[in-house]
Amino acid sequence: MGSVSKANVPKIDVSPLFGDDQAAKMRVAQQIDAASRDTGFFYAVNHGINVQRLSQKTKEFHMSITPEEKWDLAIRAYNKEHQDQVRAGYYLSIPGKKAVESFCYLNPNFTPDHPRIQAKTPTHEVNVWPDETKHPGFQDFAEQYYWDVFGLSSALLKGYALALGKEENFFARHFKPDDTLASVVLIRYPYLDPYPEAAIKTAADGTKLSFEWHEDVSLITVLYQSNVQNLQVETAAGYQDIEADDTGYLINCGSYMAHLTNNYYKAPIHRVKWVNAERQSLPFFVNLGYDSVIDPFDPREPNGKSDREPLSYGDYLQNGLVSLINKNGQT
């Protein structure tokens, strides 16, 4: 295989999106628009989040949680006793077969008395947490991080709205603390010696992968990752490497944005290369509320009309998550 070229992934200073300078916001929006119509990825810098602390706290959690604790937190795909845990909980590694492991948590406002929890509405779950005495401060940190990255995501959605010629709250009004289905996933890719062959996939072009090509199931995805190059995006010139940057957030659109904009902002197809290195991948999947519906539009059309049908976010999310598991396997 020849060398793989580097994808165009600009660094965009998103700090104006938190302020009131409309001209500065529009300049950011123009950069978001250009990136979204190119490779579909950009790095958000000057985002205001302490990512070094995020990385350190996540590392402490990953390195201290025991196999017994993981089992006690495992989602139902791994632990059949946990029938209410479809999304939230621990996703186990499988010795000799699957190396990656992760911990997923949802909206901290989904408490047992939340109306959606009471109604057993799909995709809504109460989070499960490890023992506070064994992981002091972890739950508090994780919940605070959810709201920190929620705030960043709200600002980014204003940038996307302006980029698409909409008023800045066009998306954000559907992204609310009381009902967002957004999730944080704390993914650990371990260094293993030997590394199990069964955990390595091979693409049609011969590239060894940890996770095969896919589009994200989200409106947008806000990703922090270690400074280890691993992601590739499909472009007209073939797959290209996305450079790692552990100071910024890697941003891309999910397939709900592609649906809404009639693929004006596509959901970039990307994949995870196999790299035998201890590293983190910590995505925040920006999801709207279960009943949220935004009418599709086409920015390229003079009247803005799209032939696509409106799709409730709850239906989109349920079907999208199942389809991704069916295609690429249980994460």
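Using N, Cα and C of the backbone, Cβ positions are placed for all residues, glycine too.
Here the original residues are kept at every noted site.
Database features, via Swiss-Prot:
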BINDING   Arg87, Tyr91, Ser183, Tyr189, Ser281  isopenicillin N binding site
MUTAGEN   Lys98 to Glu  Strongly reduced the catalytic activity
DOMAIN    176-288  domain 'Fe2OG dioxygenase'
BINDING   His214, Asp216, His270  Fe(2+) binding site
MUTAGEN   Leu223 to Ile or Val  Strongly reduced the catalytic activity
MUTAGEN   Leu231 to Thr  Abolishes the catalytic activity
MUTAGEN   Leu231 to Ile or Val  Strongly reduced the catalytic activity
BINDING   Arg279  2-oxoglutarate binding site
MUTAGEN   Pro283 to Leu  Abolishes the catalytic activity
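Location within the structure of each feature annotated in Swiss-Prot.
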residue	record	DSSP class
Arg87	isopenicillin N binding site	coil
Tyr189	isopenicillin N binding site	strand
His214	Fe(2+) binding site	strand
Leu223	mutagenesis position	strand
Leu231	mutagenesis position	strand
His270	Fe(2+) binding site	strand
Arg279	2-oxoglutarate binding site	strand
Q) In sequence order, what residues of the same chain, 6+ apart, have a Cβ less than 8 Å from the Cβ of Asp216 (Fe(2+) binding site)? A) Asn252, Cys253, Gly254, Ser255, Ala267, Phe285
(Q) For the binding-site residues listed here (Arg87, His214, His270, Arg279), tell me which residue's CB has the most neighbouring CB atoms inside 10 Å. (A) His270
Q. Quick one: what's DSSP say for Ser183 (isopenicillin N binding site), helix, strand or coil?
A. strand
Q. Taking just the CA atoms, what is the gap between Leu231 (mutagenesis position) and His270 (Fe(2+) binding site) in Å?
A. 7
Q: Let me know how many other Cβ atoms fall within 10 Å of the Cβ of Ser183 (isopenicillin N binding site).
A: 22
Q) At the level of the C-alpha atoms, what whole-angstrom distance separates Ser183 (isopenicillin N binding site) and the residue listed as '2-oxoglutarate binding site'? A) 20
Q: Enumerate same-chain residues with a sequence separation of six or more from Leu223 (mutagenesis position) and a Cβ-Cβ distance below 8 A; give 'none' if the list is empty.
A: Tyr249, Leu250, Ile251, Asn252, Ser281, Leu282, Pro283, Phe284
Q. Looking only at Cβ atoms, how many others are within 10 Å of the one on Tyr189 (isopenicillin N binding site)?
A. 24
Q: Around the Cβ of Ser281 (isopenicillin N binding site), how many other Cβ atoms lie within 10 Å? Please give the count over every shown protein chain.
A: 22
Q: Work through the recorded positions one by one (Lys98, His214, His270, Arg279) and name whichever has its CA nearest to the CA of Tyr189 (isopenicillin N binding site).
A: Arg279
